[in-house]
Amino acid sequence: MIPLEKPGSGGSSPGATSGSGRAGRGLSGPCRPPPPPQARGLLTEIRAVVRTEPFQDGYSLCPGRELGRGKFAVVRKCIKKDSGKEFAAKFMRKRRKGQDCRMEIIHEIAVLELAQDNPWVINLHEVYETASEMILVLEYAAGGEIFDQCVADREEAFKEKDVQRLMRQILEGVHFLHTRDVVHLDLKPQNILLTSESPLGDIKIVDFGLSRILKNSEELREIMGTPEYVAPEILSYDPISMATDMWSIGVLTYVMLTGISPFLGNDKQETFLNISQMNLSYSEEEFDVLSESAVDFIRTLLVKKPEDRATAEECLKHPWLTQSSIQEPSFRMEKALEEANALQEGHSVPEINSDTDKSETKESIVTEELIVVTSYTLGQCRQSEKEKMEQKAISKRFKFEEPLLQEIPGEFIY
């Protein structure tokens, strides 16, 4: 995802990968150039053999729509010629905005190699390099992004049991990364893929372009991420930690269960204000059909102080993820069931207003396994006019944006 614009002194800047030395004064031989500065939080070594032969010698690109596109990268489906196996080829420009970004691509490759034994992280097959690009040949996830289910009609969207299973997998993957000092920093529905759509497959975590290595002795501050999912400490330019990912998982869980983006405002400034002031609601209609345990799970993560958030390991032990079935419908759901039974018995129930605005904006599916990607956002639910009744009719408007380089307003940096 596009990094939010960084203050001049913060974060890591792309480093040069080569340089030209100058002869030392009074020395008899050429002077070796100093090593390039290492960006903080980035891995610099990979095990993969970087192939330089033409990519088309080994793979055929599939015709049709791209799997995803961003400012500096594009993902296309391809077929390995000698096996017929499907892969996703991620073409990444090495030079962006006049800067050499090869080091950041190397870091992404290194993180994928570090996580190669984890079933919930996308698998890296091999790497190619040309004069202008690096090409990552990745496992193909045929089910696409979980974002598509998040914005689907509620009848077709995730059920709570689905989210329980997928969230266990997400947390197992994130716990694996955290125990290896990797913080993802861009966890969102567009960066969680499915191995199949029907039947619902398993998850694959993708896009490590913003990820960083965090050692206990180091402190890292950077302004980056997708506006709706960034943690409060990102906005206040406080140190990043593993808890920064856990905030994003809280937002992700909220979105998967309800189809609503909890902090989304009318513009980015309002979104940032909602996050910094913790303006969120658990009273939406969608919560009526969720277990109390699910709501409690979200509450353990959407906590302003990073040190008070549940860790990935603690989340995996939460009752919502350890119980075998959904056993805690809310009081309002119980009331709705009582009304349904009363209706079957011939008793009157409050009339439900069915006048809903069903306009939705359809956009092409974008598989955002990219360093820099188009960010789609989930619009807040807009309720229709309601009378005095137990249930309200809801319509959804999903808002889609193509942000440029994000900049957090100055009043949020303090």
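Glycine is no exception: its Cβ is also placed from the backbone N, Cα and C atoms.
Heads up, this one's the original sequence, none of the swaps are in it.
Swiss-Prot has this to say about the protein:
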- Asp186: active site, proton acceptor (ACT_SITE)
- Leu67, Gly68, Arg69, Gly70, Lys71, Phe72, Ala73, Val74, Val75, Lys90: ATP binding site (BINDING)
- 61-321: domain 'Protein kinase' (DOMAIN)
- Lys90 to Ala: Loss of activity and of apoptotic function (MUTAGEN)
For the domain 'Protein kinase' (61-321), what's the mean pLDDT in this predicted model? 95
On a count of neighbouring CB atoms within 10 A, which of the recorded positions Arg69, Lys71, Lys90 is highest? Lys90
Please report the Cα separation of Val75 (ATP binding site) and Lys90 (mutagenesis position) in Å, rounded to an integer. 4
How many other Cβ atoms sit within 10 Å of the Cβ of Val75 (ATP binding site)? 26
In Å, how large is the greatest distance between any two Cα atoms among Leu67, Gly68, Arg69, Gly70, Lys71, Phe72, Ala73, Val74, Val75, Lys90, the listed binders of ATP? 14
Can you give me the Cα-Cα distance between Ala73 (ATP binding site) and Lys90 (mutagenesis position) in Å, rounded to a whole number? 7
By a simple count, how many Cβ atoms lie within 10 Å of the Cβ of Asp186 (active site, proton acceptor), its own Cβ left out? 27
Alpha-carbon distance [Arg69 (ATP binding site); Lys90 (mutagenesis position)] in Å: 9
